[in-house]
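The next block holds one structure in the form of structure tokens; read it before the comments.
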Amino acid sequence: MSGDYEDDLCRRALILVSDLCARVRDADTNDRCQEFNELRIRGYPRGPDADISVSLLSVIVTFCGIVLLGVSLFVSWKLCWVPWRDKGGSAVGGGPLRKDLAPGVGLAGLVGGGGHHLGASLGGHPLLGGPHHHGHTAHHPPFAELLEPGGLGGSEPPEPSYLDMDSYPEAAVASVVAAGVKPSQTSPELPSEGGTGSGLLLLPPSGGGLPSAQSHQQVTSLAPTTRYPALPRPLTQQTLTTQADPSTEERPPALPLPLPGGEEKAKLIGQIKPELYQGTGPGGRRGGGSGEAGAPCGRISFALRYLYGSDHLVVRILQALDLPAKDSNGFSDPYVKIYLLPDRKKKFQTKVHRKTLNPIFNETFQFSVPLAELAQRKLHFSVYDFDRFSRHDLIGQVVLDNLLELAEQPPDRPLWRDILEGGSEKADLGELNFSLCYLPTAGRLTVTIIKASNLKAMDLTGFSDPYVKASLISEGRRLKKRKTSIKKNTLNPTYNEALVFDVAPESVENVGLSIAVVDYDCIGHNEVIGVCRVGPEAADPHGREHWAEMLANPRKPVEHWHQLVEEKTLSSFTKGGKGLSEKENSE
């Protein structure tokens, strides 16, 4: 289009020039000149893009101005209005507080400050003499009729709990200060024993008024400055009944406050448990076998019933009380294993209960045992403390005989037995069933992993994720290794998987197998549950017998059960030789 426009312009210019040259004085000259000027102006029009650019620029400038104005207003409000408001609010709220401190120095401002009364929400706590109210809902587990006070052994008192120092009423705090204990929100003082400060006196004052400023000055001078390094743990029944010698440690004298009516009453809410301050073993765990053998370690409740139609002994584990603390935090992670003596073929295990000394299990198990054999059988309970990174600690055990007589008791009356401290019990890691088959002509050794039973629980859920790894060993060195699949959340996995190794006939007398059951962890390192070893130079006689039977019966699978042991128990694969380390077994 630009070419046509220029041609038209040139053509009209030529016509105009010719007209001007031909008729200089013609009247149409002015009209021609006007037409040429209009055509020239039309050739250079003002584009619409310029108008759009100006409009867009004006919109952007306006928006930026509005944003800057908003930011400046917000900054001014934060710098000027908020500090002024806070200053004014504190001045208004601080006036009455100082006014209250003048005549009586209120404890709300002395202890915690802030303009609110301490313990207003717990004014009716039973420890403070007010109306009783429940702090939590009672737990009603399944088979609750077996836990009623009518059962054998009676009901057990509930475990007391601690209250936060900030939740005590002013009268309680006054009694604490009067008893020589300095209140604190972070680490409250532990009370002393007996009449020399054995507990905190949570009693209301005989007079209804607040203490004076002079009394507060005297109380401040009586407050001790020493503190214990940690908060006390929750109390148990055993702790509440423990009495210490008051002459062993000096305590500031207690100032008991009388109740209205002339009677004095003290509530014990904290007490030192001496066994918690004994020396700890490796890893911060306290030794559980230093005490006298057979000493009681709490109590366990259960119920028995025999089903004559199906020849089953039903065992229901209900709860345990007053277990000893095996962890450095003052608690344990208990679980119970049960099995029938003397064969121990079938074992059961409860779930692990975290951080408790009074676990409630309510789990039922069944043993298949004929009625004729029940009189010769004994039921064995083993209470363990779960430990994720080391060997589980044996808390205690109970051996029960006369099963038929006990099973005939009414089912609504549970049985209570004392848990006796056990000695050094052999680690029960489980058993592994596999077969060996050797083909001399093909030089092939086939290891068929069939199943495992009663494996050690390695996870907090009370289960493991086991797989089996077999390693071909020669002179303490690993030549080859094979693995099975992983079985999730089980202690009795079934595999039925074959692991094949190439072994020349001339070398079969110089090699052996190290078979490890490993717990798989998606995060972290896999952990070895237990190992067993077979071969001509195996330390276990059962492993040597299995290998010899395989060589004596070529082309036939020879199946055996093997007891799993800890890696450190079998320090070497051969007699006097060098074995695989735990790291090599877990790889």
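Yeah, the Cβs are placed from backbone N, Cα and C, and that goes for glycine too.
Original residues fill every noted site, and no substitution is shown.
Remark: Cys10 (mutagenesis position) has no non-local neighbours by Cβ distance under 8 Å and separation of at least 6 in sequence. For the mutagenesis result Cys10 to Ala, the note given in Swiss-Prot is Abolishes disulfide-dependent homodimerization. Abolishes disulfide-dependent homodimerization; when associated with A-21.
Among the mutagenesis results in Swiss-Prot, Cys21 to Ala has the note: Abolishes disulfide-dependent homodimerization; when associated with A-10. Does not affect disulfide-dependent homodimerization; when associated with A-33. The residue drawn here is the original one.
According to Swiss-Prot, the experimentally introduced change Cys33 to Ala is described as follows: Does not affect disulfide-dependent homodimerization; when associated with A-21.
Averaged across the domain 'C2 1' (296-417), the predicted model reaches a pLDDT of 88. The feature domain 'C2 1' is assigned by Swiss-Prot to 296-417, with sequence analysis given as support.
Look at Swiss-Prot and you will find Asp327, Asp333, Asp385, Phe386, Asp387 tagged as Ca(2+) 1 binding site. The DSSP secondary structure for Asp327 (Ca(2+) 1 binding site) is coil.
What Swiss-Prot lists as domain 'C2 2' is 428-562, and the listing cites sequence analysis.
Listed in sequence order, the residues of the same chain lying 6 or more apart from Asp465 (Ca(2+) 4 binding site) and placing their CB within less than 8 Å of its CB are Met458, Asp459, Ile486, Lys487, Lys488, Asn489, Asp519, Tyr520, Asp521. Taken from Swiss-Prot, the feature Ca(2+) 4 binding site applies to Asp459, Asp465, Asp519, Asp521, supported by sequence analysis.
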Where Asp519 (Ca(2+) 4 binding site) sits in the secondary structure, as DSSP reduces it to three classes: strand
The domain 'C2 1' (296-417) - residue tally per DSSP class, helix then strand then coil: 9 helix, 61 strand, 52 coil
Binding-site residues compared (Asp327, Asp385, Asp521) - highest count of Cβ atoms within 10 Å: Asp385
Check: same-chain CB within 8 A of Ca(2+) 1 site center, minus Asp327, Asp333, Asp385, Phe386, Asp387: Lys326, Ser332, Pro334, Val352, Tyr384, Arg388, His392, Asp393
Residue among binding-site residues Asp333, Asp459, Asp519 with least C-beta crowding, 10 angstrom cut-off: Asp459
Assigned element (helix, strand, coil) containing Asp465 (Ca(2+) 4 binding site), judged by DSSP: coil
